[in-house]
Amino acid sequence: MNDWHEFNAAIKSIYCNAEGDSSSIINRLVGLAMKSEDSTFIEAVLVLKENVSKVDKQLRFLWLTSTINSRFYPPIPISEASPVSWNKTEYCAPGTEELQRRYPGRAKLQNEEDYSGGIEQCRDVPDCSLVASLINLRSKNLNLPLIKQISSTKYHVNLSFNGSNKRLVTVDISQIPTSVDGKQLSLKSNDISDKIGELALLLVSKGTYSTDGSNISIDTYRLSGFLPEITQVNSYPFEKLWKFHKSNLCLMGAGTGNRSNDMIKPLVENHDYSIIDITYDSRLVKLRDPRNSALNVEISYEQYLKNFKQLYLNWNQEKLFKRSQVLHFRYDTSRYNKFSIVADKPLFHLVNNSKVTETVWLLLESHLQDEGSQENRSVSFLNEAPECIICPIEPPVECGGNHIGLQLVKLRLDAETERLLYCYSTTNNNFSIHSFSVVKEICFQRLKDTKSLFAKVLFSFPYEIEGKASFDTCNFFQNPTFELEVHSEQDYQVLMDAACISTSSHDLINIQVYYFNDYELIKPIMFDNHYQPGQGLKQDVPILTNVKYMIVCSTYGPPASTEFELLASIRLSSSWRLISGITLRSVNLIYGTYPYHCRNRFHWKETSDKLKIQMTLPTKKYSTNKLFIRVVPVESSARLRMRCNIFEPESALCVYECQEYRTCPSGGIVIPDLEVSRTNIVVLMIERSVPISSCLPTEGQLDELELFVGSSQKIRIEKYSDDVIPK
């Protein structure tokens, strides 16, 4: 068997290592095969040599997620598995001191060929759902799970978990806890394969006989791969249930849950039962209690509705569908759960390319993790993305599997339509999504290229802003500002959504959208004066592709968080496939787009309504300098009105003229892209329309303003005459 042990080590190394040349490993196995007289070993080496070049990321992912509680369960069909074990221990421990005391011995699993009853649960093993699952499988003459004996005491079993229906589990039947009178911790059955199936699933689930319990849908899926559906007992009318049962397309069970004491006898609470028959004329549901093979309970459909909480269905996907595929991925909460919105989650694209409506089923499977992990406390689900994908996530209305790690989603897609779906989990875990369809025209894939759907940027608020910077203040223009442009080959009008999100719900957030050249922030598109806790959301904003826009994010008070995210997305109904990309980037437009910046504060004299500021330009002859000038009062006031003019002091020639007084907008008064040439000094004259003495007491000091100048070349701001007192 040494050759087989080396074969196992080699195949694990090849499939689990992304890098490295495997040729030396293969050559060594080929050398062993040439010396071997075991035809099975020789064939296994040849198959491995042929398939080693076909190893892709998805298959490697399956191998890398094979370890649970220090045991390795590779994705290998039993027909291709080596006849040796992958793990040192392959039997279950009792689990509790009480079970250890009552079952002190260890003996080989008893083969009860003379037992005449049906499959029956051992009262000391709380696995009624597992036994009920085996009862259902045998009632339909299904020899599942697949089992192969490899020695006198060891068996290979293929179970369905962690993304594969061919997980190889080896069980050792020589170490079964046994009482002094010969009773064993094992179900009763005249077929030892039922006992082996139970042992294999107990080994994988917890490794002991002291289980936490499960349900029929989960255990039937693990044993057979049949698709689990968990729903309320009243989800389907009686006629539907009868059709399901007669179709032989599914296995059925029901759970009482934590019911009240008025439950009819002999039903008990927190117990699963197999549904073994449904009579149409009498509307009777026949149940089998896994604890007693002689006890079949017949109840009316009305009693079924009253006494049971959940209906369990497991669908035979091989009878329902012709095509299937599976995607595997890792969910990292530090990456996907920082902000609770759809766009930040793993996205999946489902397309029906056929000419008719098609049915597609998706199964979201959470991978089993080590004992003590957060798996049992996890919530995970797959859901259709809303039109606005930057909205907060919402669990599906009907999601029976979001707490148990197996969620079945049934969809009907119209001809030549598509759906966008997202996955959410409260904990770190590996996931697999299985898709099933009848026709090959169904395409399901991970949406990794999201540039035509949304763009996002992380940012923090600058600390240099003094005081409030909400849109009703003169500091509003200093908030984080972003350039947005949606690109397409042709020009379209599309609906855009934008969201600014904080990691703190204490932040009150607002976002405004402007045309990019609206430096004074005069005309917001669809102005919204609300500040929302934790997330500012702006929806259905009509914009044109290939046109630049500006987004300004603000908080009502000092930000509580240092981490914010801005997202802009196109509505799914806005032909987002015609979009070639979305650009969203941080920009500083306080000084326009120029590289040189000057900033200073100035006071008006109490006796004057004019303020003159001298700007000294480079003395280089014939040079042209471009200026971006922003004039902002330090205190906001609706009563303060100003006008700005620029002239050459020597010639008194007006370089920029404004005759009307204006109320100062949110972005201040801006003179953009002013070209100055053939002179090295210009004077900015700022005039106000009311004297300071007439301001209201609540308005504070209106005698101070701030000047921001961007320029293509260096300039210097200094006082002109005696009107200016730099501060």
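Cβ coordinates are placed from backbone N, Cα and C, and glycine is handled just like the others.
Quick look at what Swiss-Prot lists:
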type	residues	note
DOMAIN	70-317	domain 'Calpain catalytic'
MUTAGEN	CYS128 to Ser	Loss of function
ACT_SITE	CYS128	active site
ACT_SITE	HIS271	active site
ACT_SITE	ASN296	active site
Report summary line: Students should find that the Cβ of CYS128 (mutagenesis position) has, within 10 Å, a number of other Cβ atoms equal to 24
Query - Packing count at HIS271 (active site) (other Cβ atoms within 10 Å of its Cβ) - result: 20
**Report entry** Model confidence over the domain 'Calpain catalytic' (70-317), averaged pLDDT
**Finding:** 95
Requested in this report: Would you count the other CB atoms within 10 A of the CB of ASN296 (active site), including those on all shown protein chains?
Outcome: 15
Query - Euclidean distance between Cα atoms of HIS271 (active site) and CYS128 (mutagenesis position), Å - result: 7
